[in-house]
Structure formats: C-alpha cells, structure tokens
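Reviewing the structure listed below.
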Amino acid sequence: MEFPFDVDALFPERITVLDQHLRPPARRPGTTTPARVDLQQQIMTIVDELGKASAKAQHLPAPITSALRMQSNRHVIYILKDTSARPAGKGAIIGFLKVGYKKLFVLDDREAHNEVEPLCILDFYIHESVQRHGHGRELFQHMLQKERVEPHQLAIDRPSPKLLKFLNKHYNLETTVPQVNNFVIFEGFFAHQHRPPTSSLRATRHSRAAVADPIPAAPARKLPPKRAEGDIKPYSSSDREFLKVAVEPPWPLNRAPRRATPPAHPPPRSSSLGNSPDRGPLRPFVPEQELLRSLRLCPPHPTARLLLATDPGGSPAQRRRTRGTPWGLVAQSCHYSRHGGFNTSFLGTGNQERKQGEQEAEDRSASEDRVLLLDGSGEEPTQTGAPRAQAPPPQSWTVGGDIMNARVIRNLQERRSTRPW
C-alpha cells in the first residue's frame, strides 16, 4: 500500500510496533512540535487505511481496526513495510497484525468454564499482491518473539479460513476446542494457563520472602480464653418464678374457697420485670370427677325440702306450667269447630284462673318467709294482724261434662292438627 508521504522516514525499521498513543517510534533531532503533530497524523492515516483494506478482504461490514479504536483500547499493532521497492522514494506498507489481552470465559476439554486472560489475535492482514511470499510468517514470528508466547497459547477472534490454513501450515494448529463465543483456541491452550503453584514452590517463595524481608514479625496477641457455653435462658439470666406456676384451669373448675389471710411469704419478683404487678398464687386444681361427685352428694336446702313436702301440686316448675290457661289455648278452643261454638264463659274462667294463680304465689311467699323465720330463731312468730281470708276453692271448667285441668287441655291441643284445611 502506497501513501502520499514518506513511509521510510516515518518507519525507519522493517517492522514497527505501535501502542495506543500512536506516536512516532523515534524523535529526529531538530523536529518541532508542529512536525511531530504531522507525523502522528500520518500514522493515524496509515492505521485507518490498513483497517479498511482488512475489512474489505474479510468481507466485513465495517473495519475493526482504526486509529480511534487504537486510542481507546490497550492494543498493540505490528506494521510491516516493504524495503525492496521504493516507488518515488516514499516506500510502501505490506500488512499489519493487531494483538491484545482480553478477559475471556472459555470451555476446556471437559466442558468446564474457565476465566482466562490470554493474548488474542484481533486482526491480521497482508496485501493481496505480496501474499505467499513469507511476509505473513515473518510478521507473525516477530510478534511471538516480542510477546514471548507460543502459538497454541493464543486465542483468535473470528479467524478467516485463510488464517486457519496459515496456522495449520506453519504451526500445526489443527484441532480446536469448541467454544460458545467467537474466539477459537487450539489443543494445549490450557497446558500453561493459571496452573496453581505446587507446595514446594510455595514454600520456596515464602522462604525467599522471609530472607528478603529482615523485619521480624510482630508477636501474636494472646486472646482471652473462650468462655464455656451454658444453657440459654429466656430474655435474661434471672429466674422467672411466674413461668414455673401451673396454668389455671377454666371456670368452674378453678372455683375454690378463698383464704382469709394473705400468704406469709409472697413469691419474689424478678428484678428485670420493672414495675409489673404481682401475680397471686393460682387456686388449687379441682378434678372434674370430684366436682361432679360433690354436686351429686350435696344435700338440698331445708327450705327447698319443706316446700317440696308441703306442696300438693308438685314442684314449683310444675305449678308454673299448670297455672291458669293461656290466652292462646282459650282462643284455639273457641275458634275451632271441634269445640263447638264460641263460649264467653272461657274468658271469665281464664281471668279467674289468673287471679287464683296470683293468690297462690302470695301464699307461697308468705309460707317461705315463715319457714325462714323458724329456721333462724327457732320460734314461730305471732300473728298480730287480722286473719287473712281463705282463698276460694279453685274453679275449673268442664268440657263434655268432665272436669279437666289446663295440662290435659294443653296435651289435647298439641296432639291434634292445627291446620284449618
């Protein structure tokens, strides 16, 4: 490739190495600052043209090598110039090779992921007019010597078929290790990649470091003895008395006679409880069977026994059930056909029955008061007032000539059908 400026004056050596700064390899004596700026601009022009030619040869949509990318990455480019032909005394460029270190995640033979940072071949181009003349091998070999690497330790970024044939022909690199990215590695790549040092090498390094560093190590600080582990107590190390008290049974099993005097020694409180109120002792637990047995064996009250013995009508509940005739029963017996027509005597009879029940309740309360007085004093109180008139005998009403009480009428009403249809 030819350029309008003097390439021999810009690159005095056959192979020139440029870094990301793209500076001239050597300063000529007496070169001013504007001249140095012009030289750097010429180098940038050469790099851009080489990148375009490489992209065209590899059928890439855009060049992957340019002066701007070189300045933004820590890559190295090797430029090979033609020293035999001197057209118009300016020289020519044959090709270039761009390399750089990249952090990769690659797979080994066992398909295990490995994080490595090898030297990668990023771009390689030789002009079509001078190919198969050994210029590519010369440039590649110079790079290997400069970087001190072996061909099987390299990773190639998207190599072209021509580059793979070149590596197979000159360096016997044929078998590749399959990868999931665009890089290609060959067998032997993991032979010297991040191998951990052996114990002997590690011991040798420590001994060398001790000899190189004459400063004695600081004495080890004595640590306090480790305290023995004990039982973990809830919330604090103090005893909690209320946690040891039995749970109070539900009502009525917890009903017990209260003590007349408070306990002589109340349970102590924990110091960590603060101003929380004291919990009194729980009542003793009474089994359910003993409670039921005591209820069955409990004798009735004397007043209740006397009332049951003197009442001819049975229990008080029975008297309440049979007291008078409800208005509903009277209405039912009056309005249904099986009892005949409407009889107004039923209403009067019901009123008389209700008055009779009220009189019986008054007599019963008076008798209970008399029994209580007898139980308390042992003497029968004297009656100072006028004698109470006796209640008239209970009246009843007849149905079909038979005397029937309210209980029988109620049973009859419950057993029959109340539906009018």
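In case you wondered, yes, glycine gets a Cβ from its N, Cα and C as well.
Residues or ranges marked as acetyl-CoA binding site in Swiss-Prot (evidence: sequence analysis): 124-137, 160-169. Just so you know, the Cβ of Val130 (acetyl-CoA binding site) picks up 18 other Cβ atoms within 10 Å once every protein chain is counted.
The domain 'N-acetyltransferase' feature in Swiss-Prot is assigned to 1-190.
Gly136 to Trp appears in Swiss-Prot as a published mutagenesis result, with the remark: Loss of activity, but function in microtubule stability not affected; when associated with W-134 and P-139. Using a 10 Å Cβ-Cβ cutoff, Gly136 (mutagenesis position) registers 22 neighbours.
In Swiss-Prot, a mutagenesis experiment is listed as Leu139 to Pro, annotated with the note Loss of activity, but function in microtubule stability not affected; when associated with W-134 and W-136. With a 10 A radius on its CB, Leu139 (mutagenesis position) counts 21 other CB atoms from all the protein chains.
For the mutagenesis experiment Lys146 to Arg, the note given by Swiss-Prot reads: Strong reduction in tubulin acetylation, no effect on tubulin-binding; when associated with R-56; R-233 and R-244. Around Lys146 (mutagenesis position), the same-chain residues six or more apart in sequence whose CB sits under 8 Å from its CB are Val17, Tyr78, listed in sequence order.
Here the residue is the original one, but Swiss-Prot notes a mutagenesis experiment at this spot, Lys233 to Arg: Strong reduction in tubulin acetylation, no effect on tubulin-binding; when associated with R-56; R-146 and R-244.
Recorded in Swiss-Prot as a mutagenesis result, Lys244 to Arg carries the remark: Strong reduction in tubulin acetylation, no effect on tubulin-binding; when associated with R-56; R-146 and R-233.
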Fewest other Cβ within 10 angstroms of its own Cβ, chosen from the binding-site residues His127, His133, Pro161: Pro161
Rounded inter-Cα distance in Å - Pro161 (acetyl-CoA binding site), Leu139 (mutagenesis position): 19
Candidate with sparsest Cβ neighbourhood (10 Å radius) among Leu164, Leu167, the listed binding-site residues: Leu164
Inter-residue C-alpha distance, His133 (acetyl-CoA binding site) and Leu139 (mutagenesis position) (nearest angstrom): 12
Coarse DSSP state, helix versus strand versus coil, of Phe124 (acetyl-CoA binding site): strand
